[in-house]
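As written in Swiss-Prot, here are the features:
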MUTAGEN   S144 to A or T  Complete loss of activity
MUTAGEN   S144 to C  No effect
MUTAGEN   S394 to A  No loss of activity
MUTAGEN   S419 to A  No loss of activity
Amino acid sequence: MTELTLKPGTLTLAQLRAIHAAPVRLQLDASAAPAIDASVACVEQIIAEDRTAYGINTGFGLLASTRIASHDLENLQRSLVLSHAAGIGAPLDDDLVRLIMVLKINSLSRGFSGIRRKVIDALIALVNAEVYPHIPLKGSVGASGDLAPLAHMSLVLLGEGKARYKGQWLSATEALAVAGLEPLTLAAKEGLALLNGTQASTAYALRGLFYAEDLYAAAIACGGLSVEAVLGSRSPFDARIHEARGQRGQIDTAACFRDLLGDSSEVSLSHKNCDKVQDPYSLRCQPQVMGACLTQLRQAAEVLGIEANAVSDNPLVFAAEGDVISGGNFHAEPVAMAADNLALAIAEIGSLSERRISLMMDKHMSQLPPFLVENGGVNSGFMIAQVTAAALASENKALSHPHSVDSLPTSANQEDHVSMAPAAGKRLWEMAENTRGVLAIEWLGACQGLDLRKGLKTSAKLEKARQALRSEVAHYDRDRFFAPDIEKAVELLAKGSLTGLLPAGVLPSL
């Protein structure tokens with residue numbers, strides 16, 4: 001298990017990817033304690049002085065003007081968690097719940113939330129014990145924070161709801177016992193601090209980012225294999241072309257292709273003096289299209305990296321001045337827009353890959369047997385696999401519609417503009433699955449095309465990509481049940497089998 005000493009506000013994208021990928025043992029850096037304690041003392045002073053402060057001794061949302069008596073403050077926090085745990089849908093996977101919890105711990109530990117170390121330590125204990133609260137997929141509009149998902153996360157601390165441990169559902173009290181805990185009684189402000197925030201939205205989008213990075217890497221490898229399979233040119237990847245334009249994503253993408261393709265190969269030397277002048281756009285313009293996608297990934301990663309370390313609670317406690325100020329950091333618009341841009345990139349990666357698959361099907365364009373199989377007519381080869389790729393790419397065009405432009409007023413129009421960031425983030429997973437399927441078919445097709453080049457080898461790195469597939473999926477000498485081969489290629493891509501072929505430093509979290 002990975003061990004991480006958390007210094008609040010300093011999580012890196014690489015650490016976030018690791019937290020999403022596998023269980024982690026957290027320890028809070030000792031430097032966090034003074035700020036946490038000071039914020040709690042500030043809240044306690046406000047109560048002692050009988051000052052009115054939103055979320056501490058008032059109602060919530062449209063009920064913010066309702067003053068709550070001091071003897072009801074603990075009940076207020078418990079009622080808040082119970083009433084807001086109103087999500088619906090399938091439970092989130094452990095990897096997502098873990099990421100949400102670590103993001104919440106990171107935010108609360110910065111010392112602007114007025115929540116005791118005891119509560120933060122309880123969340124840490126759950127993470128370390130691999131006890132993951134039941135959080136339904138749906139129920140948040142991304143403002144005022146991810147209230148329903150985070151309420152479900154918080155239920156377990158109160159001894160309510162349920163949690164998963166080693167694949168089994170336990171009651172909250174059983175789950176707490178596994179982590180060596182007992183149910184907590186929340187103090188003033190603590191329920192609101194737990195519920196307010198963009199941690200679910202951010203986790204949803206971060207998963208989409210990690211998937212998109214792996215898809216980008218796979219698309220570069222598959223695109224390089226396709227260049228070789230159809231006897232394409234290396235000239236479009238010449239650094240001078242891309243430096244002349246100046247787009248950094250394009251420049252770096254072209255460099256990735258040069259690294260994978262090398263200066264030459266047996267395949268490229270076999271058509272060195274051919275009379276073909278230019279390749280189709282799906283081959284020639286890969287640096288331009290994939291470079292634009294890389295730029296979107298990097299920009300989204302920057303936004304999400306900031307949000308992962310943000311304080312998105314409301315109100316915020318500024319202990320040094322003794323102030324508690326209401327604002328709107330819970331509004332997840334930055335996350336929604338980042339997710340929307342990731343959707344564009346994921347859709348385009350799949351769209352370009354589908355065009356290369358189609359190119360390989362056409363004997364006039366590819367100089368390969370129709371549908372990549374010999375004895376055509378008796379054999380249909382990749383004919384319907386390409387149709388599947390087209391269906392997946394088409395689905396993604398609809399799914400890529402932006403969510404951040406949508407809004408529905410909630411809480412009796414008090415919360416009259418919302419981000420829809422959770423929906424923006426979670427559709428990325430389906431889109432990634434679709435694009436992974438398209439790339440799997442291209443990978444199968446490009447390797448088949450290279451096989452048909454009668455023993456010619458491509459570059460050393462692309463041969464690794466080829467053999468990674470061929471170690472699991474055999475060449476097609478005749479038609480066979482196709483779906484299992486696509487499933488195996490998808491499985492390999494989901495494991496990141498091609499991600500390691502990219503040079504270090506290209507992708508934000510790798």
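Every residue gets a Cβ built from N, Cα and C, even glycine.
Modelled residues match the original; the substitutions are not represented.
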Quick one: pull the CA-CA distance for S419 (mutagenesis position) versus S144 (mutagenesis position), whole Å only.
9
Rounded to a whole angstrom, what is the C-alpha distance between S144 (mutagenesis position) and S394 (mutagenesis position)?
34
Would you please pick out, from the mutagenesis positions S144, S394, S419, the one with the fewest other Cβ atoms within 10 Å of its Cβ?
S394
